[in-house]
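*Asks:* Straight out of Swiss-Prot:
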type     : residues                   : note
MUTAGEN  : Lys55 to Ile               : Fully incorporates and stabilizes the [2Fe-2S] cluster upon in vitro reconstitution. Abolishes alkaline pH dependence of the midpoint redox potential of the [2Fe-2S] cluster; when associated with Cys-87
MUTAGEN  : Lys55 to Glu               : Slighly reduces the transfer rate of the [2Fe-2S] cluster
ACT_SITE : Lys55                      : active site, schiff-base intermediate with pyridoxal 5'-phosphate
MUTAGEN  : Cys72 to Ser               : Abolishes absorption in the 300-500 nm range
BINDING  : Cys72, Cys74, Cys83, His87 : [2Fe-2S] cluster binding site
MUTAGEN  : Cys74 to Ser               : Abolishes absorption in the 300-500 nm range
MUTAGEN  : Ser77 to Ala               : Fully incorporates the [2Fe-2S] cluster upon in vitro reconstitution. Slightly affects neutral pH dependence of the midpoint redox potential of the [2Fe-2S] cluster
MUTAGEN  : Cys83 to Ser               : Abolishes absorption in the 300-500 nm range
MUTAGEN  : Asp84 to Asn               : Fully incorporates the [2Fe-2S] cluster upon in vitro reconstitution. Does not affect absorption in the 300-500 nm range. Slightly affects neutral pH dependence of the midpoint redox potential of the [2Fe-2S] cluster
MUTAGEN  : His87 to Cys               : Fully incorporates and stabilizes the [2Fe-2S] cluster upon in vitro reconstitution. Abolishes alkaline pH dependence of the midpoint redox potential of the [2Fe-2S] cluster; when associated with Ile-55. Markedly decreases the transfer rate of the [2Fe-2S] cluster. Abolishes iron transfer to the mitochondrial matrix
Amino acid sequence: MSLTSSSSVRVEWIAAVTIAAGTAAIGYLAYKRFYVKDHRNKAMINLHIQKDNPKIVHAFDMEDLGDKAVYCRCWRSKKFPFCDGAHTKHNEETGDNVGPLIIKKKET
C-alpha cells in the first residue's frame, strides 16, 4: 500500500466521520426540539393566587350560589375565584379564547 492510497483512505475516513457527526448532531437537536417535552410549563397560568398551596380548589354549596354565579378560568381576576372580566385583556394580549365559567339555576 503506497503513501498516496493510505492518505486517500484517511481523508475519506475523516470526511465520513465528519458527515456522520454532523448528521448525528442535527438529529439530536431535532429530537430535543420536537420530542423531548419540558415537564415544567414555561407559560404559567396562575401567576399570583395562593402560590403556597400545591393545588387550589374552591368548593361552593349549590344553595349558596343564588340564581347565577360567574367564576374565573384565566386566573387573572382581582376577585378570584369570581370573574371580573380580566380574561378580555388576557385574550387580547395572548390570542387566547378563555372565558368565565357561568353557573345558573335552570329555569323551571
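Each residue, glycine too, has its Cβ placed from N, Cα and C.
No noted substitution is present; original residues retained.
Worth saying up front: this structure is predicted, and the values here are computed from it rather than measured.
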*Asks:* Do me a favour and check the Cα-Cα span between Asp84 (mutagenesis position) and Cys72 (mutagenesis position); whole Å is fine.
*Replies:* 8
*Asks:* Name the one residue among Lys55, Cys83, His87 whose Cα is closest in three-dimensional space to that of Cys74 (mutagenesis position); these are the mutagenesis positions.
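*Replies:* Considering only the listed mutagenesis positions, the nearest one is His87.
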*Asks:* Starting from the Cβ centroid of Cys72, Cys74, Cys83, His87, the recorded [2Fe-2S] cluster site, name every other residue in that chain with its Cβ within 8 Å, sequence order please.
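*Replies:* So the extra residues in range turn out to be Tyr71, Arg73, Trp75, Arg76, Ser77, Asp84, Gly85, Ala86, His90, Val98, Gly99, Pro100.
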*Asks:* Per DSSP, to which secondary structure element type does Cys74 (mutagenesis position) belong, with helix, strand and coil as the options?
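*Replies:* The residue in question, Cys74 (mutagenesis position), is coil (DSSP, three-state).
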*Asks:* Going by DSSP, is His87 (mutagenesis position) sitting in a helix, a strand, or coil?
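*Replies:* Its secondary structure by DSSP: helix.
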*Asks:* With Cβ-Cβ distance below 8 Å and at least 6 positions apart along the chain, what are the contacts of Ser77 (mutagenesis position)? List them in sequence order.
*Replies:* Cys83, Asp84, Gly85, Ala86, His87
*Asks:* Tell me which residues of the chain lie with their Cβ under 8 angstroms from that of Cys72 (mutagenesis position), as long as they are six or more apart in sequence?
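*Replies:* For Cys72 (mutagenesis position), the qualifying residues are Lys79, Phe80, Pro81, Phe82, Cys83, Asp84, Ala86, His87, Pro100, Leu101.
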